[in-house]
Amino acid sequence: MKESRNLENFVEKKLYECKKKYVDIPKDEGQRYGGKHYEALTSKIFEILRKENPELDIIIAEFSLEGSVGMLKIAKPNEFDLVFKLKFPYYKSIAVTRDPKIPGNVLLDMTRVLELLKDDPREDFQRIRELIQGRLVDAQNFFVVDRLRSWLQSLFSQALNRISYRVELVAGVVSHLKYRTCGPAHTIYVYGDYEYSVDYVPAICLAAEQNVLPTKQLECFKRANTSYWEAIPKPLKPLTETSMISFRSSFYAVEKILLQDVHENCRNAIRFMKKFRDVKTNLGNCKSYYIKTLFLWKIIQEPESYWLNPLSFILADMFDDLAENLRRGVITFFWDPELNMIDALTRDQVWEMYLCVQRIPRDLRGAEISRNKWSFFVLREFSHKKERNVNLKCSSRRKRNVIKGLKTTSICKLRNARTNGTWTAGLWTRPGHAYRGPSETVSTWDTVKDAAWSEGIVE
């Protein structure tokens with residue numbers, strides 16, 4: 001029992017050491033990217049957008065930074081997702097229905113909104129009516145995903161052309177910008193002394209009473225006590241009868257509250273799994289939201305005390321969940337269990353992710369791993385090699401010299417201690433003499449590797 005507790009404490013210590021070095025955002029990086037420059041860029045872009053288009057100025061309600069720097073972001077914060085909410089006049093009169101063809105999506109009928117706007121004498125509201133009717137809805141008054149996307153794309157392009165795709169947000173430092181669209185996002189890439197990207201994602205604001213949630217999810221929504229949710233204009237493939245007018249339901253504010261209301265071990269585990277995903281080249285198809293979704297399900301399935309377990313226990317359990325979901329080829333959308341979020345991936349893509357993840361729970365539990373190996377396991381799985389090299393301030397030559405010394409010293413000591421000049425495991429040795437034969441034992445070389453791994457100098 002005591003040995004088990006000591007191992008548990010050792011594992012926790014190594015995880016938190018790794019977290020501090022490779023998972024947490026360094027304070028200077030958070031200020032550099034998540035602070036003044038990022039805020040100044042967003043203020044500048046939307047100042048121009050509002051000025052160039054009075055209609056957009058009326059309907060933009062607020063901004064929210066998803067996966068905020070202090071909560072779920074990891075390491076160097078150079079990618080951001082910012083949701084800007086579009087609140088149309090009389091938005092509570094939008095007729096919201098579940099998309100019968102696409103789980104997790106809704107249809108937005110603007111008929112009643114247009115009627116109310118038509119009877120409203122205010123000039124700015126008349127311009128909004130003309131915008132909706134002329135550019136954003138189809139003949140049946142349903143909001144069209146691609147029309148909203150095209151309208152916003154033209155506005156972003158105009159705004160960036162206005163400043164020649166460059167800004168000086170810090171005195172004497174010019175940043176160059178590039179713009180593209182991908183899915184629902186309007187992405188701006190920043191180059192120069194400050195390098196990062198921002199996905200600006202539009203979201204149509206809807207009232208709490210307009211939700212179309214199943215019973216269990218509705219309970220979560222009510223518990224969070226939020227007054228709104230959003231519909232995201234996410235283009236869909238393949239095309240269906242409704243895909244052009246189908247918007248993805250989004251409950252980011254509710255998700256944020258659910259994650260904040262449990263112990264920080266939950267959020268730390270999410271960040272570790274995201275770091276693991278970033279380190280592994282064959283997990284490119286594992287989106288951050290898939291990981292977040294697994295934790296949302298866990299929150300409603302387990303008592304609050306679950307999150308008081310050691311971080312190593314939670315991580316192993318959540319990697320088990322991820323592996324099992326990938327094995328079955330299903331990650332269920334939290335807000336509509338009928339939607340399999342990885343359904344669009346091929347079987348080979350899903351299986352590749354499964355093979356990468358399936359061994360991790362066993363290794364995290366560390367039952368058959370020496371402490372030295374476990375130390376390196378944590379480094380290897382939750383940090384990039386380049387990060388480790390920088391942290392160790394260790395040159396390639398120094399690595400080779402240290403490894404060479406470890407091999408010579410460890411083999412000599414091990415052989416002399418074990419064999420004393422006798423025939424062992426098919427290898428003849430003499431006292432004080434080291435010779436590596438073709439039948440060198442695995443345990444000998446494992447011992448050498450353990451010593452190097454414990455120093456974090458060799459993989």
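Even glycines carry a Cβ here, placed using N, Cα and C.
Original residues only: the substitutions mentioned are not part of this model.
Computed from a predicted structure; not experimentally measured.
For S68, E79, F80, D81, Y252, A253, V254, E255, K274, S288, Y289, Y290, I291, K292, the entry in Swiss-Prot reads ATP binding site, with the evidence type similarity to another entry.
E79 (Mg(2+) binding site) has a Cβ environment of 14 other Cβ atoms inside 10 Å. Look at Swiss-Prot and you will find E79, D81, D199 tagged as Mg(2+) binding site, backed by similarity to another entry.
Listed in sequence order, C220, F221, A224, T226, W229 are the same-chain residues six or more apart from V254 (ATP binding site) with CB atoms under 8 A from its CB. The GTP binding site feature in Swiss-Prot is assigned to D199, R248, S249, S250, F251, Y252, A253, V254, E255.
Under the heading of mutagenesis, Swiss-Prot lists K256 to E and annotates it as follows: Abolished binding to nucleic acid activator, leading to impaired antiviral immunity; when associated with E-267 or E-271. DSSP assigns K256 (mutagenesis position) to a helix in the three-state reduction.
The feature Zn(2+) binding site is assigned by Swiss-Prot to H263. DSSP assigns H263 (Zn(2+) binding site) to coil, not to a helix or a strand.
Among the sequence features in Swiss-Prot, the mutagenesis site R267 to E is noted as follows: Abolished binding to nucleic acid activator, leading to impaired antiviral immunity; when associated with E-256. Here the Cβ of R267 (mutagenesis position) has 17 other Cβ atoms within 10 Å, regardless of which shown protein chain they belong to.
Annotation of the mutagenesis experiment R271 to E in Swiss-Prot: Abolished binding to nucleic acid activator, leading to impaired antiviral immunity; when associated with E-256. According to its DSSP assignment, R271 (mutagenesis position) is helical.
If you compare Cα positions, D81 (Mg(2+) binding site) sits closest to Y252 out of the recorded positions S249, Y252, E255, H263, R267. The binding-site residues in question are A253, I291, and the one with the fewest Cβ neighbours inside 10 Å is A253. Taking the Cα of A253 (GTP binding site) as the reference point, the closest of the recorded positions F80, R271, K274, Y289 is Y289.
According to DSSP, F251 (GTP binding site) sits in a coil region rather than a helix or strand.
Mapped onto three states, the DSSP output places D81 (Mg(2+) binding site) in strand. Of the candidate binding-site residues, D199, S249, E255, H263, the one lying closest to I291 (ATP binding site) when CA atoms are compared is E255.
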